[in-house]
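J.: Structure below; questions to follow.
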Amino acid sequence: MGKEQKEKKDGNLSIKEEVEKELNKKSTAELFRKIKNEKISFFLPFKCLPAQHRKLLFISFVCAVLSGGTLPFFISVFGVILKNMNLGDDINPIILSLVSIGLVQFILSMISSYCMDVITSKILKTLKLEYLRSVFYQDGQFHDNNPGSKLRSDLDFYLEQVSSGIGTKFITIFTYASSFLGLYIWSLIKNARLTLCITCVFPLIYVCGVICNKKVKLNKKTSLLYNNNTMSIIEEALMGIRTVASYCGEKTILNKFNLSETFYSKYILKANFVEALHIGLINGLILVSYAFGFWYGTRIIINSATNQYPNNDFNGASVISILLGVLISMFMLTIILPNITEYMKALEATNSLYEIINRKPLVENNDDGETLPNIKKIEFKNVRFHYDTRKDVEIYKDLSFTLKEGKTYAFVGESGCGKSTILKLIERLYDPTEGDIIVNDSHNLKDINLKWWRSKIGVVSQDPLLFSNSIKNNIKYSLYSLKDLEAMENYYEENTNDTYENKNFSLISNSMTSNELLEMKKEYQTIKDSDVVDVSKKVLIHDFVSSLPDKYDTLVGSNASKLSGGQKQRISIARAIMRNPKILILDEATSSLDNKSEYLVQKTINNLKGNENRITIIIAHRLSTIRYANTIFVLSNRERSDNNNNNNNDDNNNNNNNNNNKINNEGSYIIEQGTHDSLMKNKNGIYHLMINNQKISSNKSSNNGNDNGSDNKSSAYKDSDTGNDADNMNSLSIHENENISNNRNCKNTAENEKEEKVPFFKRMFRRKKKAPNNLRIIYKEIFSYKKDVTIIFFSILVAGGLYPVFALLYARYVSTLFDFANLEYNSNKYSIYILLIAIAMFISETLKNYYNNKIGEKVEKTMKRRLFENILYQEMSFFDQDKNTPGVLSAHINRDVHLLKTGLVNNIVIFSHFIMLFLVSMVMSFYFCPIVAAVLTFIYFINMRVFAVRARLTKSKEIEKKENMSSGVFAFSSDDEMFKDPSFLIQEAFYNMHTVINYGLEDYFCNLIEKAIDYKNKGQKRRIIVNAALWGFSQSAQLFINSFAYWFGSFLIKRGTILVDDFMKSLFTFIFTGSYAGKLMSLKGDSENAKLSFEKYYPLMIRKSNIDVRDDGGIRINKNLIKGKVDIKDVNFRYISRPNVPIYKNLSFTCDSKKTTAIVGETGSGKSTFMNLLLRFYDLKNDHIILKNDMTNFQDYQNNNNNSLVLKNVNEFSNQSGSAEDYTVFNNNGEILLDDINICDYNLRDLRNLFSIVSQEPMLFNMSIYENIKFGREDATLEDVKRVSKFAAIDEFIESLPNKYDTNVGPYGKSLSGGQKQRIAIARALLREPKILLLDEATSSLDSNSEKLIEKTIVDIKDKADKTIITIAHRIASIKRSDKIVVFNNPDRNGTFVQSHGTHDELLSAQDGIYKKYVKLAK
């Protein structure tokens, strides 16, 4: 066991180790030094403001300072008011002056708030756009080290910190600082000795703050890394949900999630404990200062009375004024410090953003770079290169070759030998480590303007990425960069004061003449839909697109999930060709196409290659696609062998090539080059061997026939190639709308209902609906932590009662100041009491804050885990919905749950504290002076209501945004609100980063996101004004209330109704309560946001999956007894999310046990859907799809009783369902049997454990190679992993890496080539030892040698391990040895059925069979 555990440890880099590795880039001491020595400008967040907004900042600052300066005046007359009330003198003139000051404070605070809200909106927008521009223009090494999920997570986190730290919190700092300084200076002038005595604890508070701040920063930095890791786990799991479900990997993902969250909680709780300790110390030390003040103030009065201080008229009224002044200034400090902490977080976040914004990319943009009249030649000279993430692995060894205009070049070689990296170097995603890339003999690629260079390149990658947009816009994206030039010019003209933006405009404008710029703008204006249609016809997708209900406006879905792989690839080809590039790069451009589509697209590519002004570069494993290239370069990363084997046997050559020649760690080089014919002459050459491995064996009897027959066949093929057979090819019409939904512009029912017309202010002040009872699940979770809740309860009891008791002691102390006989005794007594209160306050506040945060973290972790777990186990139709994209769901899991914690969980404690404080204060106040207490209670309730209305603005803003989502702002073809959401657009851009860079869409997306931000902020001016008015009232309300209280108290005292002493006791208790009420109401906005988040969280949390692997029901399976026979009987199927598209029509066939069954058909004919049904991603049970016959718009309605989907006309959506003639009912029915038992009757987990699937686009996770291979089988040892790696022909490559099986594959496996990813996926599938192996284009990304090895391995596995194999492939060579080949066909678009089935030879013998035509096209 010890050895196995060691092996597992060696091969498994834990989450903690990964994060510690990240932290160790800087030692702990270095981190402390950095925190200490970072010289960050205090006004850094405002650095990006243009001149006009800086004027607003100055106005806001001045008004905030003047507003705070009004408070010292109130304190200065406080003693006079007390004196006049005791003497019965008139105080009305003083009250009127206080009211006047209150009005001034109201106006000043309102102006300050309005200006700051405008500034905050501008800052957040500018920082976001500058961050995005910088990220978009970074180099490939940067993006290797900073995956999109991390960049997006960091951006959200940092902007949230900036948003929290500026705005009203920033002006609060200056307002209250002004009050603090004014009061403190006044107190010093009044009596410096007493003031200094009271404030002697300030240095200690400062030292504690510095020490605590260092500890908090370090722990929060660590916790942020773990939080980023958690987000990466969530996003990858949702992106690869089909892989997770098919391998029953939910528990594996959840375990990694729990581990990451555990470490996050550990470090965040350390930070929270230090913060709680700091808060407790501040509260306790402030009360200690008052104990000193009470004692020393008495000493001064006594000494003054005995003439120890000559000429000192210091008396009790002076002590009261100073104590109150310092008391309020101290309270100002307690408000300032948390806001300063928030602002310091904003400073640090801004600094982190500017580290990215100011980062100079390794591949510079070359503002003044050269532009060339043409591109005639590209030459690699002794190029060496390694990736920054794997510096020990050299990719190339003195690579040299030349590419010339008008020629076509192909690069071939084993997977991982660096073919795709050549393309990345040409695109200048990276620069060579050594050597040069020379253009036109004399221009180094580094000296050429980067944006201009990339504008001349069209790319079709191996794994095409499309945006969640329409087909039309996806094709147009290649020319949208031209639109950016015009949009950016207008933008910069309007923002001429912004240096950063001007610099970027200079980048473009300096690289071309005004005439060129004008021509490009003119060229963009001519991009018409007809151009899109023309290019679609060239790549043969026009018929397919035209058959869709929305045609070119059809949305492709998140990650193009509504398209098959072949459809995505052809749209990607159309996008590249639309650009008419000077350099056309085709990286496995036809790897996902069926033979017929490949032939047609390849013919188009061949036509394009004839362009005399274009360099065409092709990478392909299908060597038939490159035979007409002018030059073929064969790359190898193996050691040269002088002993060539003369044996012509393919297998022997293959074995020699792979086993005798070891991988060369010094990098790849060109081992052969030439035309197809010249390379084929070398019988022992690698290229010749690769060709032989891909040859398709025709029927032996046909091959042995007469030469004339062969010649005729050859002639027929040539005729078809030249066009004589084109009609026949086109007659095989392409019906590929399996995965396309009817994406008509779907409007929500609520958007069509007439909204209640309520005036704005009435809407603000009307009563809210009660919170949903469902919130009890959160409260229940909170109170499940009984020990923590008990500690919080007692700490609230203590802390809630201490302030009113302190207020009572304060009032009694004031009374003793006029009782000179007992003055010394009473002051000593009250000083001791306050010291005891200070100790109790320190303990209670520390415990309350720490356990409040502790429960919050526990609840957040639990809620996040439950939501993530419930989402993971949903059926696939849930993820097919546009509202459930990975980006949206991950936001729900992270942001919404966090808002629930801060807005509900944490605020419960604060609210409970306030209730306790309020109840004690009211009891005391009513006891001493019921009349004053009643009036003040009424006034405070009105004041609190105003606070609540201000807080509701946040919620109303969100509601208004939702109400306005139906208006069209962008050039999208859908009304879906995602396209108007900046977060969604950023998610799109970051996930498709390579495409954004390739097609120069950096500025396009920045402009699009800017419009989305402007739309989001649209119409907020009135709301800002109302918020400013309410803020002004909140700042001046205390002055108005006190003025009224003094007037009312004076009135009652004059009438003899109450005593001055009782009035003071009642008043002081309410002063403390009112100050805490303001703190409570300032958090009200968080509560409203939390309730909004709960409305999103709760439906996802309680949603029951219709196909749940957690269900233990069903027939349990003994794996050893399963034979593996699969029967498909009369299956009719439509996707619930795409009800108008029939997928299958009475589909029936059998996959025999222990045999290999291959499925072939055109792209989009439903081949992959069969595997989805087999894995029970979708069910055929009780699914009814009801369509309205005259449907124009769709609205989904899920009927939970019979699991049916009802789609109705939105405009007629009502309680009446209409007559039966208005609807057409389709049933998903039929059976899929495994060993003669319906698969729905089996236990779902047991069923999926019988299968292993290797998909066309394999999904790997951001883990080590070892962890990825053992995914789905956690009990596997390192030896098991190594064994299957040899089967998958990937072991030699892994062993050549510095970290071997511990090598991390990067986010989504991006650190590996396509072929390497696919071989690891094959190893992962084999490790599960499945009874049924599903191969969906499993070898599409492999080189010929690896493909042959894998095919041989698969045959051996089938023979030795009793496995049923079901394979989908477009390469006929990979399926010709199958026991049965099933041909899918969908000629009338009414659903796919089985056209024919049989062996390869049987199907070839059929006259005019579709399969025979496929074989012909594959030659």
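Cβ atoms here come from the backbone N, Cα and C positions, even for glycine.
Don't look for the substitutions in this one, it keeps the originals.
Pulled the feature table from Swiss-Prot, pasting it below:
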type	residues	note
MUTAGEN	ASN86 to Tyr	Decreases ATPase activity
MUTAGEN	TYR184 to Phe	Increases ATPase activity
MUTAGEN	THR199 to Ala	Increases ATPase activity
MUTAGEN	LYS217 to Gln	Significantly increases ATPase activity; when associated with Q-220 and Q-221
MUTAGEN	LYS220 to Gln	Significantly increases ATPase activity; when associated with Q-217 and Q-221
MUTAGEN	LYS221 to Gln	Significantly increases ATPase activity; when associated with Q-217 and Q-220
MUTAGEN	PHE331 to Ala	Results in less ATPase activity when stimulated with mefloquine or halofantrine, indicating the role of the residue in mefloquine and halofantrine binding
BINDING	LYS562, SER564, GLY566, GLN567, TYR1135, ARG1138, THR1163, GLY1164, GLY1166, LYS1167, SER1168, THR1169, GLN1256	ATP 2 binding site
MUTAGEN	GLU588 to Gln	Abolishes ATPase activity and xenobiotic transport; when associated with Q-1337
DOMAIN	791-1083	domain 'ABC transmembrane type-1 2'
MUTAGEN	SER1034 to Cys	Decreases ATPase activity
DOMAIN	1126-1416	domain 'ABC transporter 2'
BINDING	SER1168, GLN1256	Mg(2+) 2 binding site
MUTAGEN	GLU1337 to Gln	Abolishes ATPase activity and xenobiotic transport; when associated with Q-588
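So where do these features actually land, and what's packed around them?
T.: In the three-state DSSP scheme, TYR184 (mutagenesis position) is classed as helix. The local packing around TYR184 (mutagenesis position), expressed as other Cβ atoms within 10 Å of its Cβ over all shown chains, amounts to 21.
Within the same chain, residues at least six positions away from THR199 (mutagenesis position) with a Cβ under 8 Å of its Cβ are TYR184, SER289, VAL326.
When Cβ atoms from all protein chains are considered, those within 10 Å of LYS220 (mutagenesis position) total 19, not counting its own.
Within 10 Å of the Cβ of GLN1256 (ATP 2 binding site) there are 22 other Cβ atoms, across all protein chains.
Around the Cβ of GLU588 (mutagenesis position), the number of neighbouring Cβ atoms within 10 Å comes to 24.
SER1034 (mutagenesis position) falls within a helix when secondary structure is assigned with DSSP.
In this structure, GLN1256 (ATP 2 binding site) belongs to neither helix nor strand by DSSP; it is coil.
GLU1337 (mutagenesis position) falls outside any helix or strand according to DSSP and counts as coil. With a 10 A radius on its CB, GLU1337 (mutagenesis position) counts 24 other CB atoms from all the protein chains.
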J.: Looking only at C-alpha atoms, tell me how far LYS217 (mutagenesis position) is from SER1034 (mutagenesis position), rounded to the nearest Å.
T.: 32
J.: I need the nearest neighbour of SER1168 (ATP 2 binding site) among the mutagenesis positions LYS220, GLU588, SER1034, GLU1337, using C-alpha distances.
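T.: In terms of Cα distance, SER1168 (ATP 2 binding site) lies closest to GLU1337.
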J.: Tell me the Cα distance separating LYS221 (mutagenesis position) from GLN1256 (ATP 2 binding site), rounded to the nearest angstrom.
T.: 39
J.: Using the alpha carbons only, what distance in Å do you get between LYS562 (ATP 2 binding site) and GLU1337 (mutagenesis position) once rounded?
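T.: Cα-Cα, rounded: 18 Å.
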J.: Check the Cα-Cα distances from GLY566 (ATP 2 binding site) to the mutagenesis positions LYS221, PHE331, SER1034 and tell me which is shortest.
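T.: Checking each of LYS221, PHE331, SER1034 against GLY566 (ATP 2 binding site), the shortest Cα distance is to LYS221.
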J.: Between the Cα atoms of PHE331 (mutagenesis position) and GLU1337 (mutagenesis position), what distance do you get, rounded to the nearest Å?
T.: 69
J.: Spatially speaking, which of the mutagenesis positions GLU588, SER1034, GLU1337 is closest to TYR1135 (ATP 2 binding site)? Use C-alpha to C-alpha, please.
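T.: When the Cα distances are compared, GLU1337 comes out closest.
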J.: Spatially, which candidate from the recorded positions LYS221, GLU588, THR1163, GLY1166, GLU1337 is nearest to SER1034 (mutagenesis position), comparing Cα atoms?
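T.: Nearest candidate: LYS221.
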J.: Suppose you look only at the domain 'ABC transporter 2' (1126-1416); what would the mean pLDDT be?
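T.: Taking every residue of the domain 'ABC transporter 2' (1126-1416) together, the mean pLDDT is 77.
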J.: Select the most exposed residue of PHE331, TYR1135, where exposure means the fewest other Cβ atoms within 10 Å, treating these as the recorded positions.
T.: PHE331
J.: Whole-number answer please: how many Å between the C-alpha atoms of GLY1166 (ATP 2 binding site) and GLU1337 (mutagenesis position)?
T.: 14
